[in-house]
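Copied over from Swiss-Prot:
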DOMAIN    229-273  domain 'PCI'
MUTAGEN   LYS116 to Arg  Weak or no effect on ufmylation
MUTAGEN   LYS146 to Arg  Impairs some post-translational modification without affecting interaction with UFL1; when associated with 116-R--R-128, R-176, R-193, 224-R--R-227 and R-267
MUTAGEN   LYS193 to Arg  Weak or no effect on ufmylation. Impairs some post-translational modification without affecting interaction with UFL1; when associated with 116-R--R-128, R-146, R-176, 224-R--R-227 and R-267
MUTAGEN   ARG265 to Ala  Decreased ribosome ufmylation
Amino acid sequence: MVAPVWYLVAAALLVGFILFLTRSRGRAASAGQEPLHNEELAGAGRVAQPGPLEPEEPRAGGRPRRRRDLGSRLQAQRRAQRVAWAEADENEEEAVILAQEEEGVEKPAETHLSGKIGAKKLRKLEEKQARKAQREAEEAEREERKRLESQREAEWKKEEERLRLEEEQKEEEERKAREEQAQREHEEYLKLKEAFVVEEEGVGETMTEEQSQSFLTEFINYIKQSKVVLLEDLASQVGLRTQDTINRIQDLLAEGTITGVIDDRGKFIYITPEELAAVANFIRQRGRVSIAELAQASNSLIAWGRESPAQAPA
């Protein structure tokens, strides 16, 4: 009977000892976590410091009372600390990326904080980088378009100026050519006017301008209608010396007023431009021709005396 009682007492003492050890270990673990918790709060920086834990209420017998809701408070503090760390990391990452944007860096920042930044925040930063790159590309395209337009406008103005200068130069050359032609015609007219002198009763009388022009016209018409004229007869008809008549005919030939040839027998043969072209065509077609062949062909190509000569000018 005594043995079972001792067994019960020993079992009760063993259970009490186990409970005592369990409580002692729990208090030691709580005391060891409190310094570590204080160090973590100090490293968080900008994290708001949680309120102090309630002091332990003394228990009877001098033993401290267990803190109320200690585990819940510790978990809340850890969550707040992690949130603060994440915000600090994101702010630091964004500051780095903004600094790189100002320096012209197009790629997203890859720092030691990239592993801690959230995927959503990283996506926003990448979209911001893409928008910035698109704006820069559009601005570069606008600048290039402005440059090309300015270059085309400058080339167009240069071409317009070149055409204007060419037109002015062409007009100036045409004006000079007209003036030179008019000057030559006037000089030739004066030469002819001085050459045609009517000798009457041994006294030379110079014609007026109107008379000289009329006499020249009649002189040319007489040659054209006669076709073949003897130079001595022509000189006597117009009242000039034979040499002066020859000189006047040569001047008219040089001017292109009349066309023809002066043969070695002292005759002038007037040939129209059409007849001259027909003779030239005959020579080109036949190749080499003799004088006899040319003379024979001329009888059919040139109208010899078909027009009755007009009355010689008085």
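Glycine residues also receive a Cβ, built from the backbone N, Cα and C atoms like all the rest.
This is the original sequence, none of the listed changes applied.
Keep in mind that what you see is a predicted model, and the values were worked out from it rather than measured.
Sequence-distant neighbours of LYS146 (mutagenesis position) (same chain, 6+ apart, CB under 8 A from its CB) do not exist here.
As a summary of secondary structure, the domain 'PCI' (229-273) carries 23 helix, 9 strand, 13 coil according to DSSP. In this chain, no residue six or more apart from ARG265 (mutagenesis position) has a CB-CB distance below 8 Å. The DSSP secondary structure for LYS146 (mutagenesis position) is helix.
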